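Trainee: Pulled these from Swiss-Prot:
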- Thr270 to Ala: Inhibits swarming as wild-type (MUTAGEN)
- Asp841, Asn843, Asp845, Ile847, Asp849: Ca(2+) binding site (BINDING)
Amino acid sequence: MIHQITRAGKSLLAAGCTLSILFASDSYAATALNVSQQPLFLTQGVAPNLLFTLDDSGSMAWAYVPDGISGNSGRAGRSSDYNALYYNPDYAYQVPKKLTLSGDQIIVSDYPVPRFTAAWQDGYAQGSTTNLSNNYRPQWGTGWLGCIDSSCNTGRAYYYTYKVSASCPAQPVSSSNSCYTYNALPTSQESNFAIWYSYYRNRILATKTAANLAFYSLPENVRLTWGALNTCSIGANSRSCQNNALLQFNKQHKINFFNWLANSPASGGTPLHAALDRAGRFLQTNGTAYTTEDGKTYSCRASYHIMMTDGIWNGRNVTPGNLDNQNQTFPDSTLYRPQPPYADSNASSLADLAFKYWTTDLRPSIDNDLKPFMAYKSGDDSKDYWDPRNNPATWQHMVNFTVGLGLSYSLTLNSAPTWTGSTFGNYEELMAGSKAWPSVDNDAAPGNVYDLWHAAINSRGDFFSAESPDSLVQAFNKILTRISERNTSSSKPAMTSALQDDGTGDKLIRYSYQSSFASDKNWAGDLIRYKVESTSTGSTKTQEWSAGALLDNRAPATRNIYIASNSGTNRLKPFTWSNIEGSQLATWLNRNPDKDNQADTKGAQRVDFIRGQQNMDGFRQRQAVLGDIVHSSPAVVGPAQYLTYLANPIEPSGDYGTFKTEADQRSPRVYVGSNDGMLHGFNIKTGVEEFAFIPTAVFEKLNKLTGISYQGGAHQYFVDATPVVSDAFFDGAWHTVLIGTLGAGGRGLFALDVTKPDDVKLLWEYDSSTDSDLGYTFSKPTVARLHSGQWAVVTGNGYGSDNDKAALLLIDLKKGTLIKKLEVQSERGIANGLSTPRLADNNSDGIADYAYAGDLQGNIWRFDLIGNTRNDDPDTNTSINPFKPGDVDPSAFRVSFSGAPLFRARADNNTRQPITAPPTLVRHPSRKGYIVIVGTGKYFEDDDAQADTSRAMTLYGIWDRQTKGESANSTPTIDRNALTAQTMTTEANSTFGSVNRNIRLISQNPVKWYKDGATGTANSDVASYGWRLNLEVNSSKKGEMMIEDMFAAGQVLLLQTLTPNDDPCDSGSTSWTYGLNPYTGGRTSFTVFDLKRAGIVDSGSDYNGSVVSAFQQDGLGGLAITQNEQRQSEACTGDECIIFNPSDKSNGRQTWRVVEEK
């Protein structure tokens, strides 16, 4: 629909405003273009080092945990309530994975399920067997036990359960056999018991299986070496260690690891110091730790050590001293003074050794380019540095993840830090240092167990205390999740807010819906709802649900996934094999993507996979059901969008008030596109997926999702664009309609009626089979009322159409038929396509009058949607000759200025500057016409990942003077020489309060609109037609571009730029957030951003007395504009919200609100 914009100093919904715009967003692609099917901002990356140490001590052969119950092998020892290693009838034991190599392809299968009458005593060796039906004897230490009760003399497998009673306390005890009830194993549990017996019965078997199940899905880009406490040294590359050199975890090296793991023995002591020291020295001395097979050295390679043990360390033969209790200077020049939770009074503990290999630059000869892991941000950089949950180290160092099996019983000292089940569960107590780490020594309990925990903290890792096979699997999985590549997304968050009564009836509660993906997790995606609350130093986010986690735990058959149908009132049918068998879609799904789409008969299985079935043989092994969400921002559908008094005049025959009353009561949804082939609709309160739709335009490549090769370079985009939601009128009633596009996923768009969230209807689909001029649908549509009377979807045709044309498409909202196509002139031989349009309502009557859009050839086009000559006067907002909807025939719609562009964007070297972001409009300060603001840049082809430093991209503000509805047959010749130039004068690093930032200063050159002595306002009187700002600092061209939406908020133009970076030791791109004067393109006269996160914008955020116009800010996908609880304006990325001032009089609480982008 239509939204108003402001002149300087007015509210964004000011009563006297005479210009309205219909918002929309980006676009991309073309047949002559090489449209990337992977996120361009993902560099190949540098594979991390992972060192794995297994405890192979003699106690690993024992069949009980913890050590302290060694004398309690009676009934308690044969109950999982007391001995967590014993068979648990409530747990479904999983067989481990077996990996074999076929050519270059890893084949993953399951180890066989043992027979109950012949279960292997070691499921990996598969030698001796036991008949569990008549010859079962429990294992305790390294030997076997006989039966206790006469009821088990038959020798059938059995277990005991503990029952709480007046004489049997809640905590299971071993002293009273009467508290335990004997259970002969029922027939239904025979297979489960046999799996436990062969693969989990004792510590070494349980550890092997837990590691097996975690490591089989470890990303192949990780580099792995392994070792044990007694029998194998890390990095030895010996045959006895199965050739354990530090290599990428793929092909034969992966097979070697699993073979070594399966054959690891259990004998010897527990020399953890020597093992940790070996790992650290390997990273410090072995040349392969930071080089690749091609000999390149990378300074950003992270290194992690996983050390698993079941016991209390002994054999302390490494004595580093009491390092964590000594003053020292870290490699980044940070001064360390002993402080909690790092320091203690113990000398040469595991914690000291871990501290040594974290604080020491293990390779001082190479640069310190490791990326800090700062998951917890308080707004105080110094506090965040010392937060043990973060890892600020940029130098080469080792992070330890320690795992203790059956050791939680030792973590109970009242005088020591309180163990609550996780490393930082008692975070406040740890940071306060109110309880000291206990003393340690050889075989000392419980101090040596606390030392494992302390060692993880001192190296910025994690400690896991596992008591059962299940918790051991979870521990390994959590470690590998932490090590894996950070999740990221190229979409901005959806921000919603609501007033909540806090006693004053005036507390604004905000929610953020943040999408993400993880390429290293086989393209897993997620959508998370956060509650966002402001603090004195910024804002905090509290997760309320994860849609990805909820989908992983949902039965595929219960999902509501639909495709188009030619029948039925909703024109939708469930996506099941029975509904598509015999169709063209079934033919496409009966193709093997790993064998050049050869026909097979697995279409039904592929349907099951797409619906969410996991662990299917021969198909891709995903780590999550929800696919990657890269460029699609969430769209929230809740109450009605508009005020009744504004909506009713647009459709006098409709009753928006009644519609609004009903819509305000509907169950809210959040919709987002994903590259699993679907548009998803989630319940906004619970995160449960309520609806999903697979567009017809992606049918042909759905089978690719199942391919084993998909993890590599075979990734595809599917529904990779932001849905647009708008209220509109048709069929005699108001509706809420969602328009979906595909981005790089395909050449199509679709419309869904989402008025009733539990009764979604498909209105239509429009794709390249209907219109060959439709390219990849990067252009974000706008829903608008036209002067012809129709409600329409107005969109650019995108890139990659059959003829590489550029055109504005007007599609009937109800029918999906083409109302009008306005094709623009394109230079032949150069790919073209129209980007996202911005629509303008000239007199605020709710009907679109103009559309502005750029194209790939660097032209800015205006489209007249008014018809014949109109005589509105926007300066006074007086409609002299109003038009009613339906007065204009669509044939009167045309390209303005007789088919000529308003402006041609050319760089200083006269090369074309592509325009892929939508324009933004502001009222010209003279009240004559509008300033059309555009930025240049392109970021969707594979080559765009390489920064173009041959020229600078530019921000432009172009004065369109002919906007009164008059015939505009020509426009003045405007080139960059007719524009006032602004420049970036300074780029610097500075600290604001306690926050360190990279910032930029920009010139403040005045724009002289009219010539000196001019007495009129004719074109001949004009001195400048606008402004321009090259995206370069001191003529240094780094490839910075503008590809996202801009926002004109009051007297500030807000935008985010992107600079590609293909250095594997750097992020794939960097982003800068700008706050400019929209009327000059230069520096504002007032401070814009709260750079110091103080909760107020003042001169403390200036640099050397000058207003900062830009700062480097993490997060991709552009900005979301919102307000915090104090009604202060905030610009948000996925990573940070920062307060900004929209005008020189708007510091503090705001009385205006930001209009959401449409």
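Glycine is no exception: its Cβ is also placed from the backbone N, Cα and C atoms.
Help me understand the surroundings of these features in the structure.
Mentor: Long-range neighbours of Thr270 (mutagenesis position) (same chain, six or more residues apart, CB within less than 8 Å of its CB): Asp55, Ser57, Ser59, Leu229, Thr309, Gly311, Ile312, Trp313, Asn314, Gly315. DSSP assigns Thr270 (mutagenesis position) to coil, not to a helix or a strand.
Its own atom aside, the Cβ of Asn843 (Ca(2+) binding site) has 22 Cβ atoms within 10 angstroms in the protein chains shown.
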Trainee: Do you know which of the binding-site residues Asp841, Asp845, Asp849 has the most other C-beta atoms within 10 angstroms of its C-beta?
Mentor: Asp849
Trainee: Could you tally the C-beta atoms, other than its own, that fall within 10 angstroms of the C-beta of Ile847 (Ca(2+) binding site)?
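Mentor: A count of 26.
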Trainee: Under DSSP, is Asp841 (Ca(2+) binding site) part of a helix or a strand, or is it coil?
Mentor: strand
